[in-house]
Amino acid sequence: MGSRDHLFKVLVVGDAAVGKTSLVQRYSQDSFSKHYKSTVGVDFALKVLQWSDYEIVRLQLWDIAGQERFTSMTRLYYRDASACVIMFDVTNATTFSNSQRWKQDLDSKLTLPNGEPVPCLLLANKCDLSPWAVSRDQIDRFSKENGFTGWTETSVKENKNINEAMRVLIEKMMRNSTEDIMSLSTQGDYINLQTKSSSWSCC
């Protein structure tokens, strides 16, 4: 059997300085720097994965500048995306509350071919820092109320939960690409990455 290629466009959005560029660099190149310059407009990276013996996944990662939510360009950037990651800084409550605006902007401009919202993970980044400005209960409630696929804490600096979270997103996109699109009865739940990379805490 010949190999099958899957190409997915994944948006990485959120306020400035929450770690979007760091996430893209960590995931695509396994590198981290404290000295990234602020993204202007949009930046791109490619991640290629041997998903199975006969399937290759190519992720086109779109790192969208935090200021772009206030421009009309987001509709162009969002076009044809298969999934999204919305990030916030757990030590900054404003970036958390603004995640709702990013999600609303996304949902108003982008849907799957069947009209459903695209899969979207909420990443609580910089979890290695303290104190947190929001509680886990707040994040959990927020994720469910705003229609996220799920959420988890991440530390790009310490490379915590990055590959695991992205795997959950890829699995969701792969299911969608085979037209097995079913709404989860429970959405927005915390993604338990410790027990199994693709498990949901509600299961």
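Cβ atoms here come from the backbone N, Cα and C positions, even for glycine.
What you see is the original sequence, not a version with the noted changes.
Its own atom aside, the Cβ of K126 (GTP binding site) has 25 Cβ atoms within 10 angstroms in the protein chains shown. DSSP assigns K126 (GTP binding site) to coil, not to a helix or a strand. Swiss-Prot lists S33, K34, H35, Y36, K37, T39, K126, V156, K157 with the feature GTP binding site.
Residues near D43 (mutagenesis position) in space but far in sequence (CB under 8 A, at least 6 apart, same chain), listed by position: T21, V24, W62, D63. Looking at Swiss-Prot, the entry for mutagenesis of D43 to A says: Abolishes interaction with LRRK2 and reduces membrane localization of LRRK2. Impairs RAB29-stimulated LRRK2 kinase activity on RAB10, RAB29 and LRRK2.
For W62 to A, Swiss-Prot lists a mutagenesis experiment annotated as follows: Abolishes interaction with LRRK2 and reduces membrane localization of LRRK2. Impairs RAB29-stimulated LRRK2 kinase activity on RAB10, RAB29 and LRRK2. Under the DSSP three-state reduction, W62 (mutagenesis position) is assigned to strand.
Swiss-Prot lists Q67 to L among its mutagenesis entries, and the accompanying note reads: Reduces membrane localization of LRRK2 and impairs RAB29-stimulated LRRK2 kinase activity on RAB10 and LRRK2. Reduces membrane localization of LRRK2 and impairs RAB29-stimulated LRRK2 kinase activity on RAB10 and LRRK2; when associated with A-71 and A-72. Q67 (mutagenesis position) falls within a helix when secondary structure is assigned with DSSP.
One entry in Swiss-Prot concerns the mutagenesis experiment T71 to E. Its note says: Loss of phosphorylation by LRRK2. Does not stimulate LRRK2 kinase activity; when associated with E-72.
Listed in Swiss-Prot is the mutagenesis experiment T71 to A, annotated as follows: Loss of phosphorylation by LRRK2. Impairs RAB29-stimulated LRRK2 kinase activity on RAB10 and LRRK2; when associated with A-72. Reduces membrane localization of LRRK2 and impairs RAB29-stimulated LRRK2 kinase activity on RAB10 and LRRK2; when associated with L-67 and A-72.
Annotation note: S72 (mutagenesis position) sits in a coil segment as assigned by DSSP. Sequence-distant neighbours of S72 (mutagenesis position): no residue of the same chain at least 6 apart has a C-beta under 8 Å from its C-beta. In Swiss-Prot, a mutagenesis experiment is listed as S72 to E, annotated with the note Loss of phosphorylation by LRRK2. Does not stimulate LRRK2 kinase activity; when associated with E-71.
Record note (Swiss-Prot) on the mutagenesis of S72 to A: Loss of phosphorylation by LRRK2. Impairs RAB29-stimulated LRRK2 kinase activity on RAB10 and LRRK2; when associated with A-71. Reduces membrane localization of LRRK2 and impairs RAB29-stimulated LRRK2 kinase activity on RAB10 and LRRK2; when associated with L-67 and A-71.
While the structure shown retains the original residue, Swiss-Prot records the mutagenesis experiment M73 to S with this note: Loss of LRRK2 binding. Does not stimulate LRRK2 kinase activity. Localized to the cytosol.
If you take the C-beta of R75 (mutagenesis position) and look for same-chain residues 6 or more apart in sequence within under 8 angstroms, you find K109. R75 to S appears in Swiss-Prot as a mutagenesis experiment; the accompanying note says: Loss of LRRK2 binding. Does not stimulate LRRK2 kinase activity. Localized to the cytosol.
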Give me the Cα-Cα distance between Q67 (mutagenesis position) and M73 (mutagenesis position), rounded to a whole Å. 11
Output, ordered by sequence, the same-chain residues six or more apart from K157 (GTP binding site) with a CB under 8 Å from its CB, or 'none'. S22, F32, K126, D128
Does DSSP put D43 (mutagenesis position) in a helix, in a strand, or in coil? strand
